[in-house]
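The feature ADP binding site is assigned by Swiss-Prot to Ser530, Gln531, with similarity to another entry given as support. Among the features that Swiss-Prot reports, domain 'MCM' is placed at 473-680. The annotation that Swiss-Prot gives for the mutagenesis experiment Leu237 to Pro reads: Impairs interaction with KAT7.
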Amino acid sequence: MAESSESLSASSPARQRRRISDPLTSSPGRSSRRADALTSSPGRDLPPFEDESEGLLGTEGPMEEEEDGEELIGDGMERDYRPIPELDVYEAEGLALDDEDVEELTASQREAAERTMRQRDREAGRGLGRMRRGLLYDSSEEDEERPARKRRHVERATEDGEEDEEMIESIENLEDLKGHSVREWVSMAGPRLEIHHRFKNFLRTHVDSHGHNVFKERISDMCKENRESLVVNYEDLAAREHVLAYFLPEAPAELLQIFDEAALEVVLAMYPKYDRITNHIHVRISHLPLVEELRSLRQLHLNQLIRTSGVVTSCTGVLPQLSMVKYNCSKCNFVLGPFCQSQNQEVKPGSCPECQSAGPFEINMEETIYQNYQRIRIQESPGKVAAGRLPRSKDAILLADLVDSCKPGDEIELTGIYHNNYDGSLNTANGFPVFATIILANHVAKKDNKVAVGELTDEDVKMITGLSKDQQIGEKIFASIAPSIYGHEDIKRGLALALFGGEPKNPGGKHKVRGDINVLLCGDPGTAKSQFLKYIEKVSSRAIFTTGQGASAVGLTAYVQRHPVSREWTLEAGALVLADRGVCLIDEFDKMNDQDRTSIHEAMEQQSISISKAGIVTSLQARCTVIAAANPIGGRYDPSLTFSENVDLTEPIISRFDVLCVVRDTVDPVQDEMLARFVVGSHVRHHPSNKKDEGLTNGGTLEPAMPNTYGVEPLPQEVLKKYIIYAKERVRPKLNQMDQDKVARMYSDLRKESMATGSIPITVRHIESMIRMAEAHARMHLRDYVMEDDVNMAIRVMMESFIDTQKFSVMRSMRKTFARYLSFRRDNNDLLLFILKQLVAEQVTYQRNRFGAQQDTIEIPEKDLMDKARQINIHNLSAFYDSDLFKFNKFSRDLKRKLILQQF
């Protein structure tokens, strides 16, 4: 019996092992039932690292095992107690004996061991289907294995029971908010972790249409430049992760915080040491589909992601803002913190945990972390403000690396979170609680003409290129400028060239030469000068209209004022800065005082404005075309005086204008009658009750071609606007094939005549003006090179501008001297009509002086007209006599007496 008891005790380990293992492996049916019993047992909720065998074999388990398992007590039970030497010995491997010294683990060794144990227990638990991802341990570890683990877990979940279907729902049905709001849902741990994983996977795997990894290249470029902003296209996010794109505008603050954390992990996975440069990566959202106007922002936009546009009118300096703040207890010098400072409220400690005192507390300047802070104000773009409305403005906050991304005068697109904050001054002013609103910027993009070109469709581009191949496109564009204004072809030609503009040059980044063409209109009252400016304001993509009487020097350039809240000096942009890359229109230019007028000298030539006030020394861009209108001294233009004697402007300001247009109100019975008919017909045609021609007033062909115009059909105004935008952005004409000798000869001739007549001074600026106008004429035809025709047109415009500013006594002789330049692209009939009108005017003056009255019929001998025509190389007048131009001006021929008659 002693031997049997010894053998029983010696074989007890083997017996215990067999009792556990044999029933589970006896048959496949039993194993499946046993697995069900295991997964549903109370041991599922036991804490880790405990002996789980007690939970697996509970009180109910053995009862089922005795019914279904093998019979252990019987005739063959002695076999269970037979000695098996290899199984009757405990394993000694890995066990430390009592007499052995065990070395104490270091911190790194202990951490590695615990990581291995956690990995083992996690795999063991998942193998049994007992635990879900992220519940036992922090699932933020081993990020490199997560995508693969996630796929394996989803595959296992499809094969397991109802318990694991809940896990699939939490991953696949993230859009099911379960009755919560979006902001509450994304703040929970489960959805927050899933959003983190999805966005991280999006950054790692998103490819473009060519198969290139988009964000790998962007992150590489970002790290090369040591930046901390990663731009994500909202359209790409919506295409891949539509749930995240749905959550983002509703809860932007929470989502962007998760995105920033995920982006930082992706960046550190690619560049592990990038945290030495920055500890934060900011995800910037671009191309948000819906663009809101500043005046349309309402309370429903609060705390949502919005996209708006406007012009920056003022900006503060870059200030340090508290990010992570630490406090010193003044009584015990204990350091409290760090406290994360948010934009909405100030965080202050209540009591000191060391001495239990309630303060006072001082900010620890050395250990506190700051971030960059800048406040800007954006205003609605001038072209988007409805008539009679004041432009709205809104403040925006730029943080981190967004500071100094724009300056006053820039037109920007701003994506950010629309916040409200408490403002005590508003409560005092209104008498009841209201909140001020502000935009916390997330992404800032400068707008230029490329955005305008991007709005053109393929059909528009095809139509524009087709129009450029028309031989008469130049005349059509000239005729399309202000078609509701009668006559003034030279002014329309100059304004058309100014709208297209030349090409700016900056050789080596040292000296910048402007490409914009400045135009000055001067003449008698009632000659449509202001109407021309108003027309340019409508047809230009970006225009600022101001008057000389109401504009001061700082109103035109820029000024410095103290911010009412922060009490610091801020820079405010004036009209010329706001019109950057556009047109600045100044009416009543002569009403400005000299001090205000000299302030725009730099803006008109160097196209920049230097500010040195209140400690702010800077330079702002003013790359705009200046078109001004002025009245002569005394109200009417005196042709017996030169231009500079008629206008109260100094020579430096006159020489900065490329084109000078003199508008004179001369008495001509025929022209006056035609003008009156034109005006009356225009009023009748555009009356609101006239429904028949309603379509023409909305951008169609406004007026029929008049005989004194270019004789071609004008372009619709919308087509003209698109044509100008396309030409200014896509065409860059070069001067390779330009006739330089012709320009040099003409410049020397102009200098001689200028010195002899004492009229406006001719300077080197006029050579640059001719080059700019030649480039503008080439751009008008969408040509890449300046041709001889472009140079001839520029010389003709320059000559007409120069001759119109002369005294009447020298104007005729000068026209004869420069006739070869003035005759370019002019129809012979136009030249002959001009000569014939001069002969009629001389005859009218003769009759008034001799008879004291004017006769109803003026007779001009054909021989006089023939002699004048031969001087400009025109020998055949039959085509002129048969033309409509001859008949429309009420001329007729008496063939017997060989006279030309005009009836008044």
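Glycine too: its Cβ is placed from the backbone N, Cα and C atoms.
Original residues only: the substitutions mentioned are not part of this model.
In the structure shown, across all protein chains, Ser530 is the one of the binding-site residues Ser530, Gln531 with the greatest number of other Cβ atoms within 10 Å.
With a cut-off of 8 Å between CB atoms and residues at least 6 apart in sequence, the same chain places Phe202, Leu244, Ala245, Leu248, Ile285 near Leu237 (mutagenesis position), listed in sequence order. On the 0 to 100 pLDDT scale, the model's mean across the domain 'MCM' (473-680) is 83. Secondary structure at Gln531 (ADP binding site), taken from DSSP and collapsed to helix, strand or coil, is helix.
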